[in-house]
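Taking it in order: structure first as structure tokens, then the write-up.
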Amino acid sequence: MTVKKLYFVPAGRCMLDRSSVNSTLTPGNLLNLPVWCYLLETEEGPILVDTGMPESAVHNENLFEGTFAEGQILPKMTEEDRIVTILKRVGYKPEDLLYIISSHLHFDHAGGNGAFSNTPIIIQRAEYEAAQYREEYLKECILPNLNYKIIEGDYEVVPGVQLLYTPGHSPGHQSLLIETEKSGLVLLTIDASYTKENFEDEVPFAGFDSELALSSIKRLKEVVMKEKPIVFFGHDIEQEKGCKVFPEYI
């Protein structure tokens, strides 16, 4: 079975210090990076990958003021970037979704998880546990009483949607290998690799464990060599220019 449609859905932007994208650079310049959600239409039902930024980021570039990330991360979010608004735009309500896949629980990927009180949220155990105590996780991204489906390691969500365990950027990060009807195999690295440079040249970037992150990149490179998918990176400004976004699909 294959995924009928894979939509790239813009979910705002985030100003991030260039040293977070390339750790060899000195801090000081902010880059204007895209934030993405991905909608998969499958035979079993619609699946949403990541939920964007939290409500607290709407028109609030100072979200991280007084924290470890002050001046390093500036969210650029409007009401139109709220996950419920995004879903309405693409024709769904929260209760329509079969699953939420949380690649990881950072603020720009899991900020909207609270909109889904009943939908199963698929998350790696290592990520769920780390988010309980590590300072880089906002409370909106690890709300109690949601319907978490906790997994460990690689996992097939439905036929054609494979989760690949790629820790490093965060303790329990996961990427996706998706078989689509239109474009064949697609690899979403998500934040296992922000950019093509991180991936192809193994340029280090921000994260929990740089050695583990590099191991995950090497693992994904092996997947690419074997499976020959189209590869999309998590926050690549140059790649964004050529991305087909909703209502187009791949």
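Note: Cβ is positioned from N, Cα and C throughout, glycine not excepted.
Copied over from Swiss-Prot:
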BINDING   His104, His106, His169, Asp191  Zn(2+) 1 binding site
BINDING   Asp108, His109, Asp191, His235  Zn(2+) 2 binding site
MUTAGEN   Tyr194 to Ala  Activity decreases significantly
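All features noted in Swiss-Prot, drawn onto the structure.
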{"residue": "His104", "record": "Zn(2+) 1 binding site", "DSSP (3 states)": "coil"}
{"residue": "His109", "record": "Zn(2+) 2 binding site", "DSSP (3 states)": "helix"}
{"residue": "His169", "record": "Zn(2+) 1 binding site", "DSSP (3 states)": "coil"}
{"residue": "Asp191", "record": "Zn(2+) 1 binding site", "DSSP (3 states)": "coil"}
{"residue": "His235", "record": "Zn(2+) 2 binding site", "DSSP (3 states)": "coil"}
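The shortest Cα-Cα distance from His109 (Zn(2+) 2 binding site) to any of the recorded positions (His169, Asp191, Tyr194) is found for Asp191. Cα of His106 (Zn(2+) 1 binding site) to Cα of His235 (Zn(2+) 2 binding site): a distance of 14 Å.
A separation of roughly 13 Å, to the nearest angstrom, links the Cα atoms of His169 (Zn(2+) 1 binding site) and His235 (Zn(2+) 2 binding site). For Tyr194 (mutagenesis position), the binding-site residues whose C-alpha atoms fall inside a 10 Å radius of its own C-alpha are His235, out of His104, Asp108, His235. Of all Cβ atoms in the protein chains displayed, 29 besides its own lie within 10 Å of the Cβ of His104 (Zn(2+) 1 binding site). Spacing of Asp108 (Zn(2+) 2 binding site) relative to Asp191 (Zn(2+) 1 binding site) is 11 Å (Cα to Cα, whole number).
Excluding Asp108, His109, Asp191, His235 themselves, the residues of that chain whose CB lies within 8 A of the CB mean position for the Zn(2+) 2 site are, in sequence, Cys14, Val35, Trp36, Asp50, Ser103, His104, His106, Ile190, Tyr194, Gly234.
Within 8 Å of the centroid defined by the CB atoms of His104, His106, His169, Asp191, the record's Zn(2+) 1 site, lie the Cβ atoms of Ser103, Leu105, His109, Ser170, His173, Ile190, Ala192, Gly207, Gly234, excluding the listed residues themselves. Between the alpha carbons (Cα) of Asp191 (Zn(2+) 1 binding site) and His235 (Zn(2+) 2 binding site) lies a span of roughly 8 Å.
The Cβ of His235 (Zn(2+) 2 binding site) has Cys14, Leu16, Val21, Leu33, Pro34, Val35, Asp191, Tyr194, Thr195 as same-chain neighbours under 8 Å, each 6 or more residues away in sequence.
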